[in-house]
Amino acid sequence: MGNVCVGGSRMSHQVYSPDRADTPPRSERNTPDRRQRAAGDAERTQSMRLQQKINDLKPYVRHARGPIKAYGQAALDRASGKKTSVSFAELDATHLDAMVYIENQRNPGLNLKHFRDHKELIQALQSDGPSAFRAIFPQTCPETGQTLKHHVMADVRLHQGGAPTIIITEPAVIVGARYQQLQRHNLTLEDLSESGVPLSQVAIIETQAQKTSDDCVMYSLNYAIKAHKNAAQFDDIHHGLQHGTLSTESESRARTTLGALEASSSYSVMHEGAHAAFGADVLPVDFYKHGASLTQAKQLMKRPDGRMAGRVNSEGHSEAENLVQRNQAFRVKRRELLDDETPSNTQFSASIDGFRLQEIKRVLAEEQR
């Protein structure tokens, strides 16, 4: 479950060059092998739904200029199954401010902020502002203080005369390979505690939805939108945190990677007082709309309580769509780097790629009005 975008600095911006990435050596151009590989690329995009999103974005990218054009082309290439050599965690973060602006315009009251690190989040807790807001920020390496690629989302409530309550949604796992993720979450918790926030009023929710290596920014953006749309349910969670409790934690914590580690440890591995839970136990079903794994979607829908069996698309659609149907509609076969960083042919839902294409389209549509 070490499938998180780690290492490197968020501040080092990558420039995607589709010409450089896709142009073969002269000796390979227009050869049968080249044509066969091109046909193979086309076959990898097997989802008609994803192809529609690709087609919707193409005309906007065609008329775009500058870095956003390169970003859009990179997203199109990835969604089409072409090989790209860039980190989308970095590309997404570079263009996140534009997406945050668009989503704040589309969703009054979202109050979404993009912070450079968790320390900016702490500063926002101590300043005048809306009583409810969401924030996306990269994690920080405890050893070097360097911001990393992996991003998370925090849903925040400020309480008059009391300490804030914070729900951090982790799109992948809390622990991670060699406990690196856990150490970074612990750094955030430590700094929150030193700033005066009781850790009994902080929860980390692990969804395990992110299986690809670098889609954390898109998951975090989607989670912020979903948290706002399900604000009443989040209000209930915040109300419990005000009293130092998180419902179902006694059973749910064991279903997280943190709980699995704690079961084999004789000491506390996360800062004492902070809460942890598995996303499917506390979050609405639409938080798993873009989950990559069909196995996970099927397992969630088999829950006895039925809380993950509902629709994940909006009421505006004529037909309801559940987790498995969504996953199958965006399922593609593509060569990806998996957790062990070895190439493998695999099938998964590229729904999160579709979300990225949609967000880029919204940014470009605003620019080209």
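Any Cβ shown, glycine's included, is placed from N, Cα and C.
Counting Cβ atoms from all protein chains shown, HIS150 (active site) has 26 others lying within 10 Å of its own Cβ. Residues or ranges marked as active site by Swiss-Prot: HIS150 (among others).
The feature active site is assigned by Swiss-Prot to GLU170 (among others). The DSSP secondary structure for GLU170 (active site) is strand.
Within 10 Å of the C-beta of CYS216 (active site) we count 31 further C-beta atoms, all protein chains included. Residues annotated as active site in Swiss-Prot: CYS216 (among others).
Sequence-distant neighbours of LYS226 (mutagenesis position) (same chain, 6+ residues apart, CB-CB distance under 8 A): PRO284, ASP286, PHE287. For the recorded site, LYS226 (mutagenesis position), the DSSP three-state label reads helix. Feature annotation from Swiss-Prot assigns 1D-myo-inositol hexakisphosphate binding site to ARG49, LYS53, ARG106, ASN222, 226-229, 289-290, 314-317, ARG326, GLN358, ARG362.
For LYS211 to Ala, Swiss-Prot lists a mutagenesis experiment annotated as follows: Abolished ability to acetylate host TIFY9/JAZ10; when associate with A-295 and A-348.
One mutagenesis experiment named in Swiss-Prot is LYS226 to Glu, and its note says Abolished binding to 1D-myo-inositol hexakisphosphate and ability to acetylate host TIFY9/JAZ10.
Where Swiss-Prot documents LYS289 to Arg as a mutagenesis experiment, the accompanying text is: Abolished autoacetylation and decreased virulence. Virulence is however not abolished. Within the same chain, residues at least six positions away from LYS289 (mutagenesis position) with a Cβ under 8 Å of its Cβ are ASN222, VAL312, ASN313, LEU323, ARG326, SER351.
LYS289 to Glu appears in Swiss-Prot as a published mutagenesis result, with the remark: Abolished binding to 1D-myo-inositol hexakisphosphate and ability to acetylate host TIFY9/JAZ10.
Among the mutagenesis results in Swiss-Prot, THR295 to Ala has the note: Abolished ability to acetylate host TIFY9/JAZ10; when associate with A-211 and A-348. The residue drawn here is the original one. A helical conformation is recorded for THR295 (mutagenesis position) in the three-state DSSP classification.
Quoted from Swiss-Prot for the published mutagenesis ARG326 to Glu: Abolished binding to 1D-myo-inositol hexakisphosphate and ability to acetylate host TIFY9/JAZ10. Counting every protein chain shown, the Cβ of ARG326 (mutagenesis position) has 22 other Cβ atoms within 10 Å. A helical conformation is recorded for ARG326 (mutagenesis position) in the three-state DSSP classification.
Among the recorded positions HIS150, LYS211, HIS228, the residue whose Cα lies closest in space to that of THR295 (mutagenesis position) is LYS211. Annotation note: ARG49 (1D-myo-inositol hexakisphosphate binding site) sits in a helical segment as assigned by DSSP. Around the Cβ of ARG49 (1D-myo-inositol hexakisphosphate binding site), 15 further Cβ atoms fall within 10 Å across all displayed protein chains. Taking all protein chains in view, 13 other C-beta atoms sit within 10 angstroms of the C-beta of GLN358 (1D-myo-inositol hexakisphosphate binding site).
According to DSSP, LYS211 (mutagenesis position) is assigned to coil rather than to any helix or strand.
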